[in-house]
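Participant: Sharing the features that Swiss-Prot gives for it:
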- HIS174: active site, proton donor (ACT_SITE)
- 10-72: NAD(+) binding site (BINDING)
- ASN151: substrate binding site (BINDING)
- CYS173, HIS210: Mn(2+) binding site (BINDING)
- CYS172 to Leu: Does not significantly affect alpha-galacturonidase activity (MUTAGEN)
Amino acid sequence: MFHISTLDQIKIAYIGGGSQGWARSLMSDLSIDERMSGTVALYDLDFEAAQKNEVIGNHSGNGRWRYEAVSTLKKALSAADIVIISILPGSLDDMEVDVHLPERCGIYQSVGDTVGPGGIIRGLRAVPIFAEIARAIRDYAPESWVINYTNPMSVCTRVLYKVFPGIKAIGCCHEVFGTQKLLAEMVTERLGIEVPRREDIRVNVLGINHFTWITKASYRHIDLLPIFREFSAHYGESGYELEGECWRDSVFCSAHRVAFDLFETYGAIPAAGDRHLAEFLPGPYLKQPEVWKFHLTPISFRKQDRAEKRQETERLIVQQRGVAEKASGEEGVNIIAALLGLGELVTNVNMPNQGQVLNLPIQAIVETNAFITRNRVQPILSGALPKGVEMLAARHISNQEAVADAGLTKDTGLAFQAFLNDPLVQIDRSDAEQLFNDMLQCIMQS
């Protein structure tokens, strides 16, 4: 059970506590949630960044939460009830190699953090980091609940369980939320019914992270799959943009043409953004992103975004201000509240397969809905993936398992086999080996 005696003495350990993204979202959501309070221990390899978040956090909300930068994992984790992990494995310079070095071989990636050459190399960087985190949780906070936001989600979460089998960990991702919003807008357009919240769209979710699928969807007991079939056929060529979004104006937006195309092929609704979906299978998407109306996200954009967030950090500190007190749209705080006994929640999480996805390997990290209540996360039986999707997902699961094992055992040969087996690596073996070695060399130098 948890260490807490009352809901005003909660301890959250934040690994990656210098984050200017996920950590600030948590601060925002905690600042408007009046159900609980306590301490947030901020641990980061960049201690100065954690100290800055301490200052900003302590100016956020009405003082219910005390933020403290700490210098060691032990200090962060000791007596923690909840552990949050959101780190960048390596640096943006490393990610520049992940995403852009394969372009010399004609391999283009829209994100490069999950699969493809970039996802595999990033995974190899992440494995020893997550192994260390898992051991520290085992030693200092074995009863805590762990929420991981770091990509590659499946590999990172798998390593947590491999190193500490008794861990209570879930991986959380917001990609499904965007598909719920798409379905909500479809209901309004096609049926003339306003959907107040995307959560009101009930979905059966299954697959692996960033390659997740919806096989059932409903609103007020209305079956939405036949309606989506018409919707997809109508917008398959032109695309459909969510209200307030324009795919040309943001590297994170799309017109859902990839999702519509995959639905026409496999008969289930892809529940991730087009940028992620496109990387899981070979085909025309990454060769012609503008035709399919999504973007390849350059690392130059991420570096510019980081610079702007650093400026915002300094501004908040000088002005002695905290984060904006508004909901981030993430579900982390609601998950924490449910785990602490403050209600129940059904949402999508990544956990070892215990049979919740019938036709994917047991113990592989799969994404499905789960029922969350006090000190319990129960995956919901979600059935089987369509056969064609199963074949695609199984290949990536094999690669993810190989990357986790290769990283833990330092088996370069196994790592290369996973690299060569990725669907985006459609080049000669000799070229693939040279690319792999060059990317691996960059890891060793970083």
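Even glycines carry a Cβ here, placed using N, Cα and C.
On this model, are these features tucked inside or out on the surface, and what's nearby?
Facilitator: Contacts of HIS174 (active site, proton donor) defined by a Cβ separation under 8 A and a same-chain sequence distance of 6+ are given as GLY329, GLU330, GLU331, in order along the sequence.
The Cβ of ARG66 (NAD(+) binding site) lies under 8 Å from the Cβ of GLY38, THR39, VAL40, ASN58, each of which sits 6+ residues away along the same chain.
Proximity of ASN151 (substrate binding site) to non-local residues of its own chain (separation of 6 or more, Cβ distance below 8 Å) is seen for ASP113, THR114, GLY119, ARG122, ASN209, HIS210, given in sequence order.
The number of other CB atoms found within 10 A of the CB of HIS210 (Mn(2+) binding site), across every protein chain shown, is 27.
Around the Cβ of CYS172 (mutagenesis position), a 10 Å sphere holds 22 further Cβ atoms from the protein chains shown.
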Participant: Near the Cβ of GLU34 (NAD(+) binding site), how many other Cβ atoms are there if near means within 10 Å?
Facilitator: 9
Participant: Between the Cα atoms of CYS173 (Mn(2+) binding site) and GLY18 (NAD(+) binding site), find the distance and write it as a whole number of Å.
Facilitator: 20
Participant: Measure the Cβ-based neighbour count of ALA50 (NAD(+) binding site), defined as the other Cβ atoms within 10 Å of its Cβ.
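Facilitator: For ALA50 (NAD(+) binding site), the count of other Cβ atoms within 10 Å is 26.
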Participant: According to DSSP, does ALA50 (NAD(+) binding site) sit in a helix, a strand, or coil?
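Facilitator: The three-state answer is helix.
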